[in-house]
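The next block holds one structure in the form of structure tokens; read it before the comments.
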Amino acid sequence: MGAQLSLVVQASPSIAIFSYIDVLEEVHYVSQLNSSRFLKTCKALDPNGEIVIKVFIKPKDQYSLRPFLQRIRAQSFKLGQLPHVLNYSKLIETNRAGYMIRQHLKNNLYDRLSLRPYLQDIELKFIAFQLLNALKDIHNLNIVHGDIKTENILVTSWNWCILTDFAAFIKPVYLPEDNPGEFLFYFDTSKRRTCYLAPERFNSKLYQDGKSNNGRLTKEMDIFSLGCVIAEIFAEGRPIFNLSQLFKYKSNSYDVNREFLMEEMNSTDLRNLVLDMIQLDPSKRLSCDELLNKYRGIFFPDYFYTFIYDYFRNLVTMTTSTPISDNTCTNSTLEDNVKLLDETTEKIYRDFSQICHCLDFPLIKDGGEIGSDPPILESYKIEIEISRFLNTNLYFPQNYHLVLQQFTKVSEKIKSVKEECALLFISYLSHSIRSIVSTATKLKNLELLAVFAQFVSDENKIDRVVPYFVCCFEDSDQDVQALSLLTLIQVLTSVRKLNQLNENIFVDYLLPRLKRLLISNRQNTNYLRIVFANCLSDLAIIINRFQEFTFAQHCNDNSMDNNTEIMESSTKYSAKLIQSVEDLTVSFLTDNDTYVKMALLQNILPLCKFFGRERTNDIILSHLITYLNDKDPALRVSLIQTISGISILLGTVTLEQYILPLLIQTITDSEELVVISVLQSLKSLFKTGLIRKKYYIDISKTTSPLLLHPNNWIRQFTLMIIIEIINKLSKAEVYCILYPIIRPFFEFDVEFNFKSMISCCKQPVSRSVYNLLCSWSVRASKSLFWKKIITNHVDSFGNNRIEFITKNYSSKNYGFNKRDTKSSSSLKGIKTSSTVYSHDNKEIPLTAEDRNWIDKFHIIGLTEKDIWKIVALRGYVIRTARVMAANPDFPYNNSNYRPLVQNSPPNLNLTNIMPRNIFFDVEFAEESTSEGQDSNLENQQIYKYDESEKDSNKLNINGSKQLSTVMDINGSLIFKNKSIATTTSNLKNVFVQLEPTSYHMHSPNHGLKDNANVKPERKVVVSNSYEGDVESIEKFLSTFKILPPLRDYKEFGPIQEIVRSPNMGNLRGKLIATLMENEPNSITSSAVSPGETPYLITGSDQGVIKIWNLKEIIVGEVYSSSLTYDCSSTVTQITMIPNFDAFAVSSKDGQIIVLKVNHYQQESEVKFLNCECIRKINLKNFGKNEYAVRMRAFVNEEKSLLVALTNLSRVIIFDIRTLERLQIIENSPRHGAVSSICIDEECCVLILGTTRGIIDIWDIRFNVLIRSWSFGDHAPITHVEVCQFYGKNSVIVVGGSSKTFLTIWNFVKGHCQYAFINSDEQPSMEHFLPIEKGLEELNFCGIRSLNALSTISVSNDKILLTDEATSSIVMFSLNELSSSKAVISPSRFSDVFIPTQVTANLTMLLRKMKRTSTHSVDDSLYHHDIINSISTCEVDETPLLVACDNSGLIGIFQ
């Protein structure tokens, strides 16, 4: 712009700089970035974000910038294609100034060097590598930058470098050596006096000769400047030259190697790299390409060249756009780029196996060696095995396994891990996580960060990864919050070293954030709190370990004199930590949600260890013992399963005073699973020796009656406890003390081991006996059997002993002894009826009431000699039953009761409430609102197709007419027509015709904008017989969706009579007609209406539907179509609506239309009027570019369904009546694309065949996949059809094996019944065994069978199919397999089929070729193109076969 420009430019502008910006359209001035005299740099906003504007204020109005701007524009256009360059996107000249505009980035390289976290060595190397590649690309375009410095190198948040502010046409090439003012004016805009210019650019002679602008910049000048930049970044921001040092260096009076490089750089390779770039002689400076080749594998790691750089360059190009021709920028907006980071994160996730291979991460192939080549895309799994709860599975598209280890262990073996190259990916992922839109992608990002964190040092784990996990605590999605918490703990678990800056990370940073996370989620769902509670103990372990690290470092770094100070600070820090963890623990212990408490209990032992014995007693145990009274038995079970471990930690005193008495009381819990857990815990405590001998006898007396309990687990654990006690006692103690207690419960004396004792235990009482005993204990009133004796005896746990009345005791105190008048009066009116004996031969008196109960026991199977068993269980049952009695939901009287872990549902008292029947009536609105009732009756009579309606007007016994027949549609009751109202004395069941209570608007044209040619929608009125005024009931009744059956919809026409399937056994294969009207357009689908007037429907790839009158064609009267309908798009499928003159058509534009064929009888001829569109829907409303490729229709009194398979392998089910979408079934993509479908005769089962040879069986009632299998060589399955001849559970499968025509399977049992082999060689039986496991791991056959079948048709016991290669048609006879034959074949060979019984369940039909004639075959009688569709029908009792091929030819065979 002129060598002497510095002399004429104003020292300061006459007006404020923002006034120059205001003249620009759609630009808002923000601030001024520098105060340079040459170019004023401002920050502004435009519609697409922040921009930088460099303003050149013209020294005079006539000063023209056009030649400069043209050259800058041409240069920017070339540079716009490079990912390392940020060019000027807009250049503007006004009469006062020139403007160069580009995008604004926050940081340049100079700023980044001083920001935390500081760049690591591998990142500095990668930045230098990027800059050399960027400069190489620029020089390859014959462009020179001219002003490379750290301020002109922009850096993204993940350290991708971008060169900007090219100065070749803006600033002078040469500067005077004696005037530093020129350098300050043009190049020292930051006023740091740092010089990056090559020494040869300071040349006074060339400057004075006027070549400062006309001189040519050289590539060597850029190399020198870049060498200065690389030296500065490795010197932690210290510049290699200022202006005076550069002059000294030029005069050889400054030794840069000794005075700078040796001081700042330890690496000899780095020093040599810089020296090769800053040589005084430009010719000795190496080019970028030479530098990269020379230092490959020496200074720059080899994986920079082979993988890393290219991979990140691809990521950059994914997030940017390339300018179109003649433009320097694109108009990409922020809205367009909102999901770009989602795409790049997904790419890293998909490419993880490739990343591991290229960086030598310890990736192990499942069943293979380290680093082996990946197989074809299947499944990839990473298992994190560092922490107890973090055995997380990450799924990637490769079949590999990664065992993550501590950094120190891996870095010793692998160079790339030691260099921490994973930091490059961590920088990218961590800075993108907050801008990711999709929750699923954000979860993948967290998983990747957790995995990559294992390959960086402990310091970088904390500084570079942990903050981003913590920032995800603020995310609105609980899945993200929970996974961020899990990954945080996982990463911290592997940390083994701490630096001084991170010593207080928990107190100052993590714990306050965790508390805030917990508080902020109080009002949300419990998922996060459950995860947090489960992780708390692991967090406590990490905190404890960090404390140990900190203390050890202080002891090593300080002298003994400072030990007191260290101890004090450590004590304060520990107190804060313990208090914070205590607050979190109490919060979880007192949480309102049971599952949060259970999650804490699952891993509470490390937390107890963290607090120590005293604090555990005060904080944890005091809360835990209250859980035994909780209503939720699952919580009680969790506590009891944990309590034995806590007991070991707390010791015998706490066990005997608190824990053991509570466990003994809990043996009588109402839930048997709780009792099992108690017995299991007692067994563990006995085994560890924590329970002293003084408790053995009382525990034996309490538990030994449980050997008669009906629960098998309770009996076994009771026996295990007895065996543990026996092992702890001496032989004398066993036989003198324990043996008398347990002997009654065994048949005979045995050895004291589990196997012997379990085999000779007395038979337990049955469940019905036990439940009746519980019921008796609660309901007993005048009973001596349950009468307890008041006693002051207590056992060793402080519980009162239970003693019952015996005959001796009652005789002494109640029956004959008059001294105890108080006790006698309490039994007044009670008379003994008989006695029973206990297991210790004591007589127990019974009252008459007791005797009645005993008789009940006899009735349910308890013999008289086994009555002692219920006597022995009295003490246990009376405690258990009292607990049950406190629970109003417990079913005492149900003899079939089986206890469950979960609480029983609320027991509503329905004793005096009778069920109420509510009837629904449904009719079309125009019928219900019409004034003339006669016309309604007429219409109803026209559409009476159900035989049950014929007797609907018969009189009942009382002479009144019966109500009309009620039918069941979708689980609700409706009337077929109105009847005269009746009265009855039972007001709960009266039906009265009410006014319409709700209108169900069902549009048959859902989702369409243009419905001009579609039948208008019809309103349906639904009324019910409810006469009450309870709002909740009325609201509930209004939720029922009731529709009339399809036969009541007039637009579908009258229902056809059931026409039997044609008898194809008489088919001879004679060609009687050839229709060529459709040539050369391919016929893609066809169908035949089987009614009284059979007609053929064909659809072509041009979207034309044609209707053909088969009767007239056979007679020879016409050979053209009767009707034509244009669908405007390729027809993919035609399917008939059963029992109606209507059919459904799907096309590639996403449309599904239902057409009705209108025709009438004129004398003996049938005249076709038109095709009327009665329903229409567009699948593009549900999915982009989606259309149906297969359809099936099903109609009965309850359902009218249209099942459509789309090109996206989704199955969509519609209601034919309204074309409303009912459900979507999405099959697993791992099973392959769905290629064929069929439904069973009850429309409950959907059968899918896939391109990977897998058969999937779905229950469409519950949208559940119930079975999948493959067989053979897994060839693609092209057709599946229901085979009713062999039963409702049989399905015909074409495909799966390249050796068969087809196979017939029982899809319920999953075995092959028949196999139709396409050769005379019998395959192995294993070929037809179902493979149900490991379907995703099978090697699938990607090609179809050589004898591929193009289409199939099933008619009763006949299966007709076409051979794609020969266009022959084969007919298999299921009734007589040996009579199967090729009915239409152009070959000189005939097929002979030989049935072979292989097993009782499998029959094979082998095909054998046999020459039939030596004469030539008349080719005109056969199809010469692929047959796309075949159909069968019967006209005047003559079976017909209609075949339509790819050339548009229709052949009719008789």
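Every residue gets a Cβ built from N, Cα and C, even glycine.
Keep in mind the model shows the original residues, not the substituted ones.
In the predicted model, residues of the domain 'Protein kinase' (27-300) average a pLDDT of 90. Taken from Swiss-Prot, the feature domain 'Protein kinase' covers 27-300.
Listed in sequence order, there are no same-chain residues at least 6 apart in sequence whose CB falls under 8 Å from the CB of Ser35 (ATP binding site). The annotation ATP binding site is assigned in Swiss-Prot to Leu33, Asn34, Ser35, Ser36, Arg37, Phe38, Leu39, Lys40, Thr41, Lys54.
The secondary structure of Lys54 (mutagenesis position), as reduced to three states from DSSP, is extended strand. Per Swiss-Prot, mutagenesis Lys54 to Asp is noted as: Loss of activity.
Quoted from Swiss-Prot, the note on the mutagenesis of Asp147 to Arg is: Loss of activity. Same-chain residues at least 6 positions away in sequence with a Cβ under 8 Å from that of Asp147 (mutagenesis position) are, in sequence order, Asp165, Phe166, Ala167, Lys171, Phe187, Tyr196, Ser225. In three-state terms derived from DSSP, Asp147 (mutagenesis position) belongs to neither a helical nor a strand segment and is classed as coil.
What Swiss-Prot records for Asp147 is active site, proton acceptor.
Of all Cβ atoms in the shown protein chains, 26 besides its own fall within 10 Å of the Cβ of Lys149 (mutagenesis position). According to Swiss-Prot, the experimentally introduced change Lys149 to Asp is described as follows: Loss of activity.
According to Swiss-Prot, the mutagenesis experiment Arg1261 to Ala or Lys carries the annotation: Diminishes the interaction with GPA1. Over all protein chains present, the Cβ of Arg1261 (mutagenesis position) has 11 other Cβ atoms lying within 10 Å.
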DSSP three-state assignment for Thr41 (ATP binding site): strand
The one of Leu33, Leu39 whose CB sees the fewest other CB atoms within 10 Å, among these binding-site residues: Leu33
Entries of Lys54, Lys149, Arg1261 which, being mutagenesis positions, have CA atoms within 10 angstroms of Leu39 (ATP binding site): Lys54
Residues close to ATP site centre defined by Leu33, Asn34, Ser35, Ser36, Arg37, Phe38, Leu39, Lys40, Thr41, Lys54, Cβ within 8 Å: Gln32, Val55, Thr189
Packing count at Arg37 (ATP binding site) (other Cβ atoms within 10 Å of its Cβ): 17
For Lys54 (mutagenesis position), the one of Leu33, Lys149, Arg1261 that lies nearest, given that the recorded positions are compared by Cα: Leu33
Thr41 (ATP binding site), number of other Cβ atoms within 10 Å: 18
Arg1261 (mutagenesis position) and Leu33 (ATP binding site), distance between Cα atoms, whole Å: 67
DSSP state at Ser35 (ATP binding site), helix/strand/coil: coil
Lys54 (mutagenesis position): tally of other CB atoms within 10 A of its CB: 20
Alpha-carbon distance [Thr41 (ATP binding site); Lys149 (mutagenesis position)] in Å: 16
